[in-house]
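Worksheet for the structure shown next.
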Amino acid sequence: MDSVNNLCRHYEEKVRPCIDLIDTLRALGVEQDLALPAIAVIGDQSSGKSSVLEALSGVALPRGSGIVTRCPLVLKLRKLKEGEEWRGKVSYDDIEVELSDPSEVEEAINKGQNFIAGVGLGISDKLISLDVSSPNVPDLTLIDLPGITRVAVGNQPADIGRQIKRLIKTYIQKQETINLVVVPSNVDIATTEALSMAQEVDPEGDRTIGVLTKPDLVDRGAEGKVLDVMRNLVYPLKKGYMIVKCRGQQDIQEQLSLTEAFQKEQVFFKDHSYFSILLEDGKATVPCLAERLTEELTSHICKSLPLLEDQINSSHQSASEELQKYGADIPEDDRTRMSFLVNKISAFNRNIMNLIQAQETVSEGDSRLFTKLRNEFLAWDDHIEEYFKKDSPEVQSKMKEFENQYRGRELPGFVDYKAFESIIKKRVKALEESAVNMLRRVTKMVQTAFVKILSNDFGDFLNLCCTAKSKIKEIRLNQEKEAENLIRLHFQMEQIVYCQDQVYKETLKTIREKEAEKEKTKALINPATFQNNSQFPQKGLTTTEMTQHLKAYYQECRRNIGRQIPLIIQYFILKTFGEEIEKMMLQLLQDTSKCSWFLEEQSDTREKKKFLKRRLLRLDEARQKLAKFSD
């Protein structure tokens, strides 16, 4: 008697709290965030899976042909003390149905399945929970999954087999799940779909238990094959196999009670010439299976708790950080709302100013806006330099035209100023569209950066975001137009060929000295060739002089355009653009009647925040439960 009492105390002190903890976490919805230790029951249709669960739970579950289990069924069994009354409860969605008699279970589950999956043969991944408290059940929680079917029949969806497999796989592939695979003893174990699926997700068989059913239907002479399976010689599983004999259809029709069925099962294995050894080894009968599963689940839970605690803490931190990204909740009263809006707009304006002043924070691998603009301006300067270095066919044509057609009394070497001026004007004018194109590229770049800040700061407030984005577009068009007008005006001014005398003289002198130095170098390298070329024809003198003057003016022109165009763009497209946005945002605050409208959150943002808050709430509760369990 003392040993029995000690065993009861062991269950009450160790086993039940472990299982209750996981059941509580599952009831809180923690399984939405991470996997919980569980035993999932799978089997092909007509494998005897329902009979095994009935034998363990002591209640009649839905039976019939075709798909009977159409939703995952969480079967929570709680052992009561002798003399306590049976009680049950079926829960799904927000519905709870209290049961006072085991005979009410089947109808309640059918109603739940019809409610969730619809009347018919469809399936759903939503859970139905069945709580059974009785002196005749073990402390155990199982998840019953739909039976595997290969072919759709009747009104079943054509892809019903694929749907069921996908549903089963979501459970059995989790490392936290022990897979209880139910297989009839009278079939070739290698052909069963359930065992094949279990092997696919658990190749080493580390977390799979096999349960053989219907041993009374094994053909005479085939008993040895069943024993080979039980001895792990055919399809090895590290957790091995159990074998049970549940009520058959005739037993049910004859209303054989579960107690009588257990007695009948005990006699069957005890008297069987082959299978009696399995009873002696504790591998046969439903009571042995129940004890084994309780031990497996309890051990599995205890091993999983440290990792589970880490996962809950990690999920809590992740959800907290994600919720923080959405910012503070919007205040309820108007005065505080206005203050909230002012703070949001002030923060946005600060971010815009940081961007303009090249003080913004950028992610790793990205670069600041001003760095991107500087690269554009450097490319512009390089473009001008390369452009002026190249001899335009038009320049050569103009000089030939002057030599051959229009040269008058000028002595060799004198430059026609009108020809010089004409060449300069056309060459400089050709750069105008390149400058305007750069303006448009930079404008797009700057607007993109401004809108990115806008989306980051106001992305959750659709009305405020759309209003500000529209205003930014207006400001962009105005600033771009003003900048373009000034750029085109600058190029019009560049049509006046002018340079300070002293500057021009110095530049021309430098160019001539460089070219003279080149000629000296050539003479040193090849004196004979230099002697022949030194007798300049009159055409060569004029062309050389013209080229030198063009180079001198190009240098000064390049300095002007290379500096002035980027300054114009920076002023209108960066500095003034940002300042106008800042003014515009402050003007939005003037209309206080729109404060609430501006702060209306997008529906998906509201839902996401609600979701994260619910998640944090259940994770907080889960942490409390774990802490209490550990004490």
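Backbone N, Cα and C define each Cβ position, glycine as well.
Look at Swiss-Prot and you will find 43-50, 144-148, 213-216 tagged as GTP binding site, backed by sequence analysis. Around SER47 (mutagenesis position), the C-beta neighbours below 8 angstroms that are at least 6 residues distant in the chain are GLY147, VAL182, VAL183, PRO184, THR192, ALA194, THR213.
Residues annotated as domain 'Dynamin-type G' in Swiss-Prot: 33-306.
Summarising the annotation, Swiss-Prot assigns domain 'GED' to 543-631. Taken residue by residue, the domain 'GED' (543-631) breaks down under DSSP into 81 helix, 1 strand, 7 coil.
In this structure, SER47 (mutagenesis position) belongs to neither helix nor strand by DSSP; it is coil. Here the residue is the original one, while Swiss-Prot reports the published mutagenesis SER47 to Cys with the comment No effect on viral infection.
Among the mutagenesis experiments that Swiss-Prot reports, LYS49 to Ala or Met is described with the note: Loss of protection against viral infection. Non-local neighbourhood of LYS49 (mutagenesis position): VAL41, ILE42, GLY43, ASP144, GLY147, VAL182, THR213, each in the same chain, at least six residues away, with C-beta under 8 Å from its C-beta.
Close to ILE148 (GTP binding site) in the fold, though at least 6 residues off in sequence, lie ILE42, GLY43, ASP44, GLN45, GLY161, ILE164, LYS165, ILE168, GLU193, ALA194, MET197, each with a CB less than 8 Å from its CB. For the recorded site, PRO215 (GTP binding site), the DSSP three-state label reads helix. The binding-site residues examined here are GLY43, PRO215; by Cβ neighbour count within 10 Å, the least packed of them is PRO215.
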